[in-house]
Amino acid sequence: MFKAVLFDLDGVITDTAEYHFRAWKALAEEIGINGVDRQFNEQLKGVSREDSLQKILDLADKKVSAEEFKELAKRKNDNYVKMIQDVSPADVYPGILQLLKDLRSNKIKIALASASKNGPFLLEKMNLTGYFDAIADPAEVAASKPAPDIFIAAAHAVGVAPSESIGLEDSQAGIQAIKDSGALPIGVGRPEDLGDDIVIVPDTSYYTLEFLKEVWLQKQK
């Protein structure tokens, strides 16, 4: 039986992914870069702020100084933070609150493994902080997703090996990170975006404790 569930935040617990997309698109247009559409945005999901900005700059072969890079990253985040001020418990995705309750009542550890530095703020806005045993700090890991560092850190933060954990993700980068950490990925989204070699559910209402147990047992066979 698995001992921990490691949650991504954007696109798994709530739809802050949409706010990230709008904030990146606005920033790109401000600096004269076109092409940050929904298709390109798939590359940014689950990726750190700095790595996302670099991908956008690379799109137009644009070079900026270290100081300007820092300012652009801050500008995007300031815009994003304004957008998420109104996030509330009503924004929690279907099934997630019940899953958190069931995991706690079954003494299964819960950790956040998000690239978002705003993770603690968002959990607080949605009244979910108390369900989490640990929040891995993205600023403390050496490499962002698709590197496995954040999932390894999240598992270790609750005293569990990644191989004894399930990771929940909605992005290609995140799924790769879970695989490389040694945890078992269960994706939410479309197989054409996430790959056909893992279990994928169409929406978060499928994330029940019973379903997670089922997938875990199948993978152990």
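Every residue gets a Cβ built from N, Cα and C, even glycine.
Those substitutions? Not in this structure, it's all original residues.
Counting every protein chain shown, the Cβ of D8 (active site, nucleophile) has 32 other Cβ atoms within 10 Å. Positions annotated as active site, nucleophile by Swiss-Prot, on the basis of a curator's inference: D8.
Secondary structure at D10 (active site, proton donor/acceptor), as computed by DSSP, is strand. A C-beta separation below 8 Å, combined with a sequence spacing of at least six in one chain, links D10 (active site, proton donor/acceptor) to T16, A17, H20, K45, G46, S114, S116, D170. The active site, proton donor/acceptor feature in Swiss-Prot is assigned to D10.
The feature Mg(2+) binding site is assigned by Swiss-Prot to D8, D10, D170.
Annotated beta-D-glucose 6-phosphate binding site per Swiss-Prot: D10, G46, V47, R49, S116, K117, N118, in sequence order.
Quoted from Swiss-Prot for the published mutagenesis K45 to A: 20'000-fold decrease in catalytic efficiency. Classification of K45 (mutagenesis position) by DSSP places it in coil, neither helical nor stranded.
Experimental mutagenesis is annotated in Swiss-Prot for G46 to A, with the remark: 1'000'000-fold decrease in catalytic efficiency.
The local packing around S52 (mutagenesis position), expressed as other Cβ atoms within 10 Å of its Cβ over all shown chains, amounts to 23. According to its DSSP assignment, S52 (mutagenesis position) is helical. For the mutagenesis experiment S52 to A, the note given by Swiss-Prot reads: Wild-type activity.
Under the three-state DSSP scheme, D170 (mutagenesis position) falls in the coil class. For the mutagenesis experiment D170 to A, the note given by Swiss-Prot reads: Impaired, but active with an increase in the affinity for G1P.
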Integer Å value for the Cα distance linking N118 (beta-D-glucose 6-phosphate binding site) with S52 (mutagenesis position) is 15
Candidates K45, K117, N118 (recorded positions); min other-Cβ count within 10 Å returns K117
Rounding to whole Å, the Cα atoms of K117 (beta-D-glucose 6-phosphate binding site) and D8 (active site, nucleophile) are apart by 12
Simplified DSSP label at K117 (beta-D-glucose 6-phosphate binding site) comes out coil
